[in-house]
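These come from Swiss-Prot:
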MUTAGEN   S29 to A  Reduces its activity. Abolishes the formation of the BZIP2-BZIP63 heterodimer; when associated with A-294 and A-300
DOMAIN    151-214  domain 'bZIP'
MUTAGEN   S160 to D  Reduced DNA-binding to C-box motif
MUTAGEN   S160 to A  Normal DNA-binding
MUTAGEN   S164 to A  Normal DNA-binding
MUTAGEN   S164 to D  Impaired DNA-binding to C-box motif
MUTAGEN   S168 to D  Impaired DNA-binding to C-box motif
MUTAGEN   S168 to A  Normal DNA-binding
MUTAGEN   S294 to A  Reduces activity. Abolishes the formation of the BZIP2-BZIP63 heterodimer; when associated with A-29 and A-300
MUTAGEN   S300 to A  Reduces activity. Abolishes the formation of the BZIP2-BZIP63 heterodimer; when associated with A-29 and A-294
Amino acid sequence: MEKVFSDEEISGNHHWSVNGMTSLNRSASEWAFNRFIQESSAAADDGESTTACGVSVSSPPNVPVDSEEYRAFLKSKLNLACAAVAMKRGTFIKPQDTSGRSDNGGANESEQASLASSKATPMMSSAITSGSELSGDEEEADGETNMNPTNVKRVKRMLSNRESARRSRRRKQAHLSELETQVSQLRVENSKLMKGLTDVTQTFNDASVENRVLKANIETLRAKVKMAEETVKRLTGFNPMFHNMPQIVSTVSLPSETSNSPDTTSSQVTTPEIISSGNKGKALIGCKMNRTASMRRVESLEHLQKRIRSVGDQ
(Lines of atoms letter the chains of each structure in order from A and count residues from 1; the text may use other names and numbers.)
(Lines give C-alpha, C1' and ligand atoms only; values in the text may rest on other atoms or scores of the structure.)
Protein backbone atom coordinates (compact mmCIF):
# COMPACT_ATOMS: atom_id res chain seq x y z
CA MET A 1 0.00 0.00 0.00
CA GLU A 2 1.39 3.32 -1.06
CA LYS A 3 0.22 6.84 -0.43
CA VAL A 4 1.61 9.98 -1.96
CA PHE A 5 2.10 12.71 0.58
CA SER A 6 1.75 16.32 -0.37
CA ASP A 7 4.01 19.00 0.87
CA GLU A 8 1.28 20.32 3.16
CA GLU A 9 0.76 16.95 4.81
CA ILE A 10 4.49 16.30 5.38
CA SER A 11 5.37 19.82 6.40
CA GLY A 12 2.48 19.79 8.86
CA ASN A 13 0.68 22.94 7.66
CA HIS A 14 -2.58 21.03 7.17
CA HIS A 15 -2.68 18.86 10.30
CA TRP A 16 -0.71 20.79 12.81
CA SER A 17 0.74 24.21 13.33
CA VAL A 18 4.28 24.93 14.15
CA ASN A 19 4.48 26.77 17.45
CA GLY A 20 6.77 29.67 17.22
CA MET A 21 8.32 28.65 13.88
CA THR A 22 6.78 31.39 11.72
CA SER A 23 9.47 33.73 12.75
CA LEU A 24 12.26 31.28 11.73
CA ASN A 25 13.80 31.55 8.30
CA ARG A 26 13.82 28.42 6.17
CA SER A 27 17.22 27.04 5.18
CA ALA A 28 18.31 25.69 1.76
CA SER A 29 17.65 22.11 2.82
CA GLU A 30 14.02 22.98 3.61
CA TRP A 31 13.50 24.55 0.19
CA ALA A 32 15.08 21.50 -1.48
CA PHE A 33 12.82 19.23 0.55
CA ASN A 34 9.71 21.16 -0.52
CA ARG A 35 10.79 21.09 -4.15
CA PHE A 36 11.38 17.34 -4.01
CA ILE A 37 7.92 16.76 -2.50
CA GLN A 38 6.28 18.82 -5.25
CA GLU A 39 8.12 16.94 -8.00
CA SER A 40 7.29 13.54 -6.53
CA SER A 41 3.60 14.46 -6.19
CA ALA A 42 3.51 15.68 -9.82
CA ALA A 43 5.13 12.44 -11.03
CA ALA A 44 2.65 10.38 -9.01
CA ASP A 45 -0.29 12.24 -10.60
CA ASP A 46 0.97 11.46 -14.13
CA GLY A 47 1.49 7.71 -13.42
CA GLU A 48 -0.89 4.83 -12.94
CA SER A 49 -3.33 4.39 -10.09
CA THR A 50 -1.48 4.03 -6.86
CA THR A 51 -2.21 2.01 -3.79
CA ALA A 52 -1.53 3.05 -0.27
CA CYS A 53 1.62 1.62 1.31
CA GLY A 54 2.01 0.36 4.84
CA VAL A 55 3.33 3.69 6.08
CA SER A 56 0.76 5.17 8.41
CA VAL A 57 0.82 8.88 9.19
CA SER A 58 0.12 9.67 12.75
CA SER A 59 -0.49 13.07 14.18
CA PRO A 60 2.98 14.52 14.53
CA PRO A 61 4.09 15.90 17.80
CA ASN A 62 4.88 19.47 18.38
CA VAL A 63 7.87 20.65 16.38
CA PRO A 64 10.75 21.71 18.61
CA VAL A 65 11.75 25.32 18.60
CA ASP A 66 15.50 24.67 18.37
CA SER A 67 16.85 24.93 14.81
CA GLU A 68 19.01 21.78 15.06
CA GLU A 69 16.13 19.68 16.33
CA TYR A 70 13.92 21.08 13.59
CA ARG A 71 16.48 20.10 10.95
CA ALA A 72 16.67 16.57 12.35
CA PHE A 73 12.87 16.37 12.25
CA LEU A 74 12.79 17.52 8.62
CA LYS A 75 15.53 15.04 7.74
CA SER A 76 13.54 12.14 9.17
CA LYS A 77 10.50 13.24 7.19
CA LEU A 78 12.63 13.45 4.05
CA ASN A 79 13.89 9.91 4.60
CA LEU A 80 10.33 8.63 4.97
CA ALA A 81 9.22 10.36 1.79
CA CYS A 82 12.24 9.06 -0.15
CA ALA A 83 11.53 5.52 1.02
CA ALA A 84 7.90 5.78 -0.09
CA VAL A 85 8.85 7.11 -3.53
CA ALA A 86 11.56 4.47 -3.97
CA MET A 87 9.10 1.69 -3.13
CA LYS A 88 6.53 3.01 -5.57
CA ARG A 89 8.93 3.48 -8.44
CA GLY A 90 10.77 0.19 -7.88
CA THR A 91 7.47 -1.71 -8.06
CA PHE A 92 5.36 -0.10 -10.78
CA ILE A 93 7.62 1.87 -13.09
CA LYS A 94 8.39 -0.14 -16.31
CA PRO A 95 11.23 0.57 -18.78
CA GLN A 96 8.70 2.19 -21.14
CA ASP A 97 7.55 4.56 -18.40
CA THR A 98 11.13 5.53 -17.60
CA SER A 99 11.87 6.17 -21.28
CA GLY A 100 8.72 8.28 -21.55
CA ARG A 101 9.53 10.25 -18.47
CA SER A 102 13.11 10.89 -19.53
CA ASP A 103 11.81 13.70 -21.73
CA ASN A 104 10.64 15.68 -18.72
CA GLY A 105 13.42 17.52 -16.95
CA GLY A 106 11.63 17.60 -13.64
CA ALA A 107 11.09 13.85 -13.69
CA ASN A 108 14.81 13.26 -14.35
CA GLU A 109 15.71 15.44 -11.41
CA SER A 110 13.26 13.60 -9.17
CA GLU A 111 14.64 10.21 -10.30
CA GLN A 112 18.20 11.33 -9.67
CA ALA A 113 17.20 12.63 -6.26
CA SER A 114 15.44 9.36 -5.41
CA LEU A 115 18.44 7.32 -6.57
CA ALA A 116 20.79 9.48 -4.54
CA SER A 117 18.59 9.16 -1.49
CA SER A 118 18.33 5.39 -1.94
CA LYS A 119 22.12 5.15 -2.18
CA ALA A 120 22.58 7.39 0.83
CA THR A 121 20.18 5.32 2.91
CA PRO A 122 20.60 1.63 1.97
CA MET A 123 18.73 0.58 5.08
CA MET A 124 15.45 1.79 3.56
CA SER A 125 15.61 -0.91 0.87
CA SER A 126 14.73 -3.49 3.49
CA ALA A 127 11.30 -1.87 3.88
CA ILE A 128 10.17 -3.31 0.54
CA THR A 129 7.66 -6.07 1.16
CA SER A 130 7.74 -9.47 -0.53
CA GLY A 131 4.41 -8.80 -2.22
CA SER A 132 5.96 -5.93 -4.16
CA GLU A 133 8.71 -8.14 -5.62
CA LEU A 134 8.25 -9.91 -8.95
CA SER A 135 9.10 -13.57 -9.32
CA GLY A 136 11.91 -14.75 -11.60
CA ASP A 137 9.53 -16.24 -14.16
CA GLU A 138 7.55 -13.02 -14.51
CA GLU A 139 10.75 -11.03 -14.97
CA GLU A 140 11.97 -13.46 -17.64
CA ALA A 141 8.61 -13.27 -19.43
CA ASP A 142 8.68 -9.46 -19.35
CA GLY A 143 12.27 -9.52 -20.61
CA GLU A 144 11.38 -11.81 -23.51
CA THR A 145 8.45 -9.65 -24.54
CA ASN A 146 10.51 -6.46 -24.31
CA MET A 147 13.60 -7.83 -26.12
CA ASN A 148 14.24 -6.66 -29.64
CA PRO A 149 15.21 -9.12 -32.47
CA THR A 150 18.92 -8.46 -32.03
CA ASN A 151 18.72 -9.38 -28.37
CA VAL A 152 16.75 -12.51 -29.26
CA LYS A 153 19.40 -13.55 -31.75
CA ARG A 154 22.13 -12.86 -29.24
CA VAL A 155 20.36 -14.92 -26.60
CA LYS A 156 19.81 -17.79 -29.04
CA ARG A 157 23.45 -17.67 -30.08
CA MET A 158 24.51 -17.67 -26.45
CA LEU A 159 22.29 -20.67 -25.70
CA SER A 160 23.60 -22.55 -28.74
CA ASN A 161 27.17 -21.80 -27.68
CA ARG A 162 26.46 -23.07 -24.19
CA GLU A 163 24.90 -26.24 -25.58
CA SER A 164 27.83 -26.85 -27.92
CA ALA A 165 30.27 -26.26 -25.07
CA ARG A 166 28.32 -28.69 -22.91
CA ARG A 167 28.41 -31.32 -25.68
CA SER A 168 32.12 -30.81 -26.20
CA ARG A 169 32.73 -31.19 -22.46
CA ARG A 170 30.74 -34.41 -22.47
CA ARG A 171 32.71 -35.74 -25.44
CA LYS A 172 35.97 -34.82 -23.76
CA GLN A 173 34.86 -36.49 -20.54
CA ALA A 174 33.89 -39.67 -22.41
CA HIS A 175 37.20 -39.65 -24.30
CA LEU A 176 39.14 -39.16 -21.07
CA SER A 177 37.27 -42.02 -19.38
CA GLU A 178 38.01 -44.28 -22.36
CA LEU A 179 41.67 -43.34 -22.26
CA GLU A 180 41.78 -44.05 -18.52
CA THR A 181 40.32 -47.53 -19.08
CA GLN A 182 42.89 -48.21 -21.81
CA VAL A 183 45.68 -47.02 -19.55
CA SER A 184 44.50 -49.33 -16.77
CA GLN A 185 44.38 -52.29 -19.19
CA LEU A 186 47.86 -51.49 -20.49
CA ARG A 187 49.16 -51.29 -16.95
CA VAL A 188 47.73 -54.72 -16.17
CA GLU A 189 49.29 -56.17 -19.33
CA ASN A 190 52.59 -54.48 -18.51
CA SER A 191 52.59 -56.00 -15.03
CA LYS A 192 51.92 -59.45 -16.50
CA LEU A 193 54.71 -59.06 -19.06
CA MET A 194 57.13 -57.86 -16.41
CA LYS A 195 56.28 -60.87 -14.27
CA GLY A 196 56.88 -63.21 -17.22
CA LEU A 197 60.18 -61.45 -17.96
CA THR A 198 61.35 -61.90 -14.39
CA ASP A 199 60.45 -65.60 -14.55
CA VAL A 200 62.35 -66.04 -17.83
CA THR A 201 65.41 -64.22 -16.49
CA GLN A 202 65.36 -66.37 -13.36
CA THR A 203 65.16 -69.53 -15.49
CA PHE A 204 68.02 -68.30 -17.67
CA ASN A 205 70.16 -67.58 -14.64
CA ASP A 206 69.45 -71.03 -13.22
CA ALA A 207 70.27 -72.66 -16.57
CA SER A 208 73.52 -70.72 -16.87
CA VAL A 209 74.51 -71.78 -13.34
CA GLU A 210 73.74 -75.41 -14.15
CA ASN A 211 75.74 -75.13 -17.37
CA ARG A 212 78.75 -73.83 -15.48
CA VAL A 213 78.40 -76.63 -12.94
CA LEU A 214 78.23 -79.25 -15.70
CA LYS A 215 81.28 -77.81 -17.41
CA ALA A 216 83.18 -77.95 -14.13
CA ASN A 217 82.10 -81.57 -13.65
CA ILE A 218 83.28 -82.43 -17.15
CA GLU A 219 86.66 -80.88 -16.47
CA THR A 220 86.98 -82.80 -13.21
CA LEU A 221 86.05 -86.04 -14.97
CA ARG A 222 88.67 -85.43 -17.64
CA ALA A 223 91.26 -84.80 -14.96
CA LYS A 224 90.24 -88.02 -13.21
CA VAL A 225 90.55 -89.98 -16.49
CA LYS A 226 94.05 -88.68 -17.02
CA MET A 227 95.01 -89.53 -13.47
CA ALA A 228 93.59 -93.05 -13.89
CA GLU A 229 95.55 -93.60 -17.11
CA GLU A 230 98.77 -92.45 -15.46
CA THR A 231 98.08 -94.74 -12.50
CA VAL A 232 97.54 -97.72 -14.81
CA LYS A 233 100.77 -96.97 -16.66
CA ARG A 234 102.73 -96.81 -13.43
CA LEU A 235 101.28 -100.05 -12.13
CA THR A 236 101.56 -102.16 -15.30
CA GLY A 237 104.63 -100.60 -16.87
CA PHE A 238 103.19 -100.77 -20.38
CA ASN A 239 100.25 -99.58 -22.34
CA PRO A 240 97.04 -100.88 -20.76
CA MET A 241 95.58 -101.44 -24.19
CA PHE A 242 97.70 -104.58 -24.64
CA HIS A 243 97.59 -106.14 -21.19
CA ASN A 244 95.00 -108.74 -22.28
CA MET A 245 97.04 -109.96 -25.26
CA PRO A 246 98.09 -113.41 -23.80
CA GLN A 247 94.49 -114.28 -23.11
CA ILE A 248 93.48 -113.33 -26.64
CA VAL A 249 96.33 -115.43 -28.07
CA SER A 250 95.27 -118.44 -26.02
CA THR A 251 91.66 -118.02 -27.10
CA VAL A 252 92.73 -117.73 -30.71
CA SER A 253 95.00 -120.81 -30.52
CA LEU A 254 92.22 -123.00 -29.17
CA PRO A 255 90.29 -123.22 -32.41
CA SER A 256 93.45 -124.22 -34.28
CA GLU A 257 94.11 -127.05 -31.87
CA THR A 258 90.54 -128.20 -32.08
CA SER A 259 90.74 -128.02 -35.83
CA ASN A 260 93.96 -130.10 -35.82
CA SER A 261 92.66 -132.79 -33.48
CA PRO A 262 90.44 -134.48 -36.06
CA ASP A 263 93.37 -134.61 -38.51
CA THR A 264 95.57 -136.51 -36.06
CA THR A 265 92.88 -138.99 -35.16
CA SER A 266 92.09 -139.87 -38.76
CA SER A 267 94.22 -142.62 -40.20
CA GLN A 268 93.76 -141.56 -43.81
CA VAL A 269 95.75 -138.27 -43.58
CA THR A 270 99.33 -138.30 -45.01
CA THR A 271 102.36 -136.40 -43.74
CA PRO A 272 102.43 -133.75 -46.50
CA GLU A 273 98.84 -132.98 -45.75
CA ILE A 274 99.69 -132.55 -42.06
CA ILE A 275 102.48 -130.11 -42.96
CA SER A 276 100.25 -128.17 -45.26
CA SER A 277 97.54 -128.05 -42.60
CA GLY A 278 100.13 -126.81 -40.09
CA ASN A 279 101.14 -124.03 -42.45
CA LYS A 280 97.52 -123.07 -42.98
CA GLY A 281 96.97 -122.97 -39.18
CA LYS A 282 99.91 -120.63 -38.72
CA ALA A 283 98.64 -118.32 -41.44
CA LEU A 284 95.17 -118.35 -39.84
CA ILE A 285 96.65 -117.54 -36.46
CA GLY A 286 98.57 -114.59 -37.97
CA CYS A 287 95.40 -113.25 -39.60
CA LYS A 288 93.46 -113.61 -36.39
CA MET A 289 96.24 -111.86 -34.49
CA ASN A 290 96.06 -108.90 -36.88
CA ARG A 291 92.28 -108.91 -36.71
CA THR A 292 92.09 -109.05 -32.96
CA ALA A 293 94.45 -106.09 -32.42
CA SER A 294 91.60 -103.66 -33.03
CA MET A 295 89.29 -105.79 -30.93
CA ARG A 296 91.77 -105.69 -28.07
CA ARG A 297 91.89 -101.91 -28.32
CA VAL A 298 88.12 -101.67 -28.18
CA GLU A 299 87.97 -104.00 -25.21
CA SER A 300 90.68 -102.07 -23.41
CA LEU A 301 88.81 -98.83 -24.03
CA GLU A 302 85.61 -100.34 -22.70
CA HIS A 303 87.42 -101.64 -19.65
CA LEU A 304 88.96 -98.21 -19.08
CA GLN A 305 85.59 -96.53 -19.39
CA LYS A 306 84.13 -98.93 -16.85
CA ARG A 307 86.92 -98.16 -14.43
CA ILE A 308 86.44 -94.41 -14.94
CA ARG A 309 82.76 -94.76 -14.27
CA SER A 310 83.41 -96.74 -11.12
CA VAL A 311 85.90 -94.11 -9.94
CA GLY A 312 83.41 -91.33 -10.71
CA ASP A 313 80.66 -93.12 -8.78
CA GLN A 314 82.97 -93.49 -5.80
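Each residue, glycine too, has its Cβ placed from N, Cα and C.
Heads up, this one's the original sequence, none of the swaps are in it.
Structure coloured by features recorded in Swiss-Prot.
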{"residue": "S160", "record": "mutagenesis position", "Cβ neighbours (10 Å)": "10"}
{"residue": "S164", "record": "mutagenesis position", "Cβ neighbours (10 Å)": "10"}
{"residue": "S168", "record": "mutagenesis position", "Cβ neighbours (10 Å)": "10"}
{"residue": "S300", "record": "mutagenesis position", "Cβ neighbours (10 Å)": "18"}
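On a Cα basis, S300 (mutagenesis position) lies 98 Å away from S164 (mutagenesis position). For the domain 'bZIP' (151-214), the model's average pLDDT works out to 93. Cα to Cα, S168 (mutagenesis position) and S300 (mutagenesis position) are separated by 92 Å. S160 (mutagenesis position) sits 104 Å from S300 (mutagenesis position), taking the CA atoms of both as reference points.
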